[in-house]
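Student: Can you read through this structure? Questions will come right after.
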Amino acid sequence: MSKLPFLSRAAFARITTPIARGLLRVGLTPDVVTILGTTASVAGALTLFPMGKLFAGACVVWFFVLFDMLDGAMARERGGGTRFGAVLDATCDRISDGAVFCGLLWWIAFHMRDRPLVIATLICLVTSQVISYIKARAEASGLRGDGGFIERPERLIIVLTGAGVSDFPFVPWPPALSVGMWLLAVASVITCVQRLHTVWTSPGAIDRMAIPGKGDR
């Protein structure tokens with residue numbers, strides 16, 4: 001979860017726990033909720049953002065991102081999740097994040113025609129995946145790879161706020177998208193460096209590895 005107090009697990013638990021119990025009673029599983037939330041989030045991002053409906057797209061994506069958090073609450077109510085569920089949730093998060101940046105990239109590239117902003121968006125798209133991969137690959141090797149400025153909640157807050165404010169009804173501020181995207185791009189690159197440094201300083205990180213055989217590749 002985020003380091004921000006108002007995005008803490010405890011803060012959301014007050015809202016999500018009763019809803020999670022209700023969903024479990026009607027027979028839904030955490031994995032089904034994960035897939036439904038991701039599907040809706042991706043559909044909203046890839047439909048509304050390319051049409052230039054940035055405020056509506058930001059609201060839809062944010063709603064279903066919050067909806068997707070119900071799967072964790074449901075798993076806790078059932079006494080714990082499964083390893084497959086954890087992998088599915090992480091995979092769907094990457095798909096959802098990718099859809100957000102791809103939808104915005106389409107609008108920026110083909111309608112705004114802002115080349116510098118295209119570059120910033122591409123940086124955000126790539127680093128959003130790399131940040132998560134560094135942690136996953138490090139933990140698979142028994143090392144630490146967490147921390148850094150930007151985690152998923154902060155990433156979504158920055159990009160969705162920038163998109164929404166740039167197209168806000170009645171009082172839009174168009175530069176907000178560019179400001180948010182460049183801020184996120186810089187912070188994301190720094191986070192990649194921070195996480196790599198965390199991996200490098202982990203115990204055993206520079207120990208030599210056995211050379212894999214042909215059958216291991």
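Note: Cβ is positioned from N, Cα and C throughout, glycine not excepted.
Small disclaimer: the values here were computed from a predicted structure and weren't measured.
Swiss-Prot lists ASP31, VAL32, VAL33, THR34, GLY72, ARG76, THR82 with the feature CDP-1,2-diacyl-sn-glycerol binding site, giving experimental evidence as the kind of evidence. The Mg(2+) 2 binding site annotation in Swiss-Prot covers ASP68, ASP89, ASP93 and is backed by experimental evidence. Per Swiss-Prot, Mg(2+) 1 binding site is recorded for ASP68, ASP71, ASP89, and the stated evidence type is experimental evidence. The feature active site, proton acceptor is assigned by Swiss-Prot to ASP93. The mutagenesis experiment ARG94 to Gln is recorded by Swiss-Prot, whose note states: Almost loss of catalytic activity. According to Swiss-Prot, the mutagenesis experiment ARG94 to Lys carries the following note: Large decrease in catalytic activity. In Swiss-Prot, a published mutagenesis experiment is listed as TYR133 to Glu, annotated Almost loss of catalytic activity. Swiss-Prot lists ARG137 to Lys among its mutagenesis entries, and the accompanying note reads: No change in catalytic activity. Quoting Swiss-Prot on the mutagenesis of ARG137 to Gln: 2-fold decrease in catalytic activity.
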Student: With an 8 Å cut-off on Cβ distance to the ASP68, ASP89, ASP93 Cβ center, who else from the chain surrounds the Mg(2+) 2 site?
Tutor: THR34, GLY37, THR38, MET69, ASP71, LEU88, ALA90, CYS92, SER96
Student: Taking the binding-site residues one at a time (ASP68, ASP71, ASP89, ASP93), which has its Cβ surrounded by the most other Cβ atoms within 10 Å?
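Tutor: The residue with the densest Cβ neighbourhood is ASP71.
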Student: Over the residue list ASP31, VAL32, VAL33, THR34, GLY72, ARG76, THR82, recorded for CDP-1,2-diacyl-sn-glycerol, what is the maximum interresidue Cα distance in Å?
Tutor: 15
Student: Do you see any of the recorded positions THR34, TYR133, ARG137 whose C-alpha is within 10 Å of ASP93 (Mg(2+) 2 binding site), and which ones?
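Tutor: Candidates kept after distance check: THR34.
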Student: If you draw a 10 Å sphere around the Cβ of VAL33 (CDP-1,2-diacyl-sn-glycerol binding site), how many other Cβ atoms fall inside it, taking every protein chain shown into account?
Tutor: 24
Student: Including all protein chains shown, what's the count of other C-beta atoms within 10 A of the C-beta of ARG137 (mutagenesis position)?
Tutor: 12
Student: Near the Cβ of ASP31 (CDP-1,2-diacyl-sn-glycerol binding site), how many other Cβ atoms are there if near means within 10 Å?
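Tutor: Around ASP31 (CDP-1,2-diacyl-sn-glycerol binding site), other Cβ atoms within 10 Å: 18.
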Student: Rounded to the nearest Å, what's the C-alpha distance separating VAL32 (CDP-1,2-diacyl-sn-glycerol binding site) and ASP71 (Mg(2+) 1 binding site)? Just drop the number here, would you?
Tutor: 8
Student: Provide, as an integer number of angstrom, the distance between the C-alpha atoms of VAL33 (CDP-1,2-diacyl-sn-glycerol binding site) and ASP68 (Mg(2+) 2 binding site).
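Tutor: With distance taken Cα to Cα, ASP68 (Mg(2+) 2 binding site) is 7 Å from VAL33 (CDP-1,2-diacyl-sn-glycerol binding site).
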Student: Once the chains shown are all counted, how many other Cβ atoms turn up within 10 Å of the Cβ of THR34 (CDP-1,2-diacyl-sn-glycerol binding site)?
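Tutor: Taking every protein chain into account, the count is 25.
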Student: What recorded positions among THR34, ARG76, ARG137 are found with a C-alpha within 10 angstroms of that of ASP89 (Mg(2+) 2 binding site)?
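Tutor: Within 10 Å Cα-Cα: THR34.
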Student: Where does THR82 (CDP-1,2-diacyl-sn-glycerol binding site) sit in the DSSP three-state scheme?
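Tutor: Note: THR82 (CDP-1,2-diacyl-sn-glycerol binding site) is coil by DSSP, not helix or strand.
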Student: Suppose we draw a 10 Å sphere around the Cβ of GLY72 (CDP-1,2-diacyl-sn-glycerol binding site). How many other Cβ atoms does it contain, all chains included?
Tutor: 22
Student: State the Cα to Cα distance, in Å, between ARG76 (CDP-1,2-diacyl-sn-glycerol binding site) and TYR133 (mutagenesis position), rounded to an integer.
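Tutor: Cα to Cα, ARG76 (CDP-1,2-diacyl-sn-glycerol binding site) and TYR133 (mutagenesis position) are separated by 25 Å.
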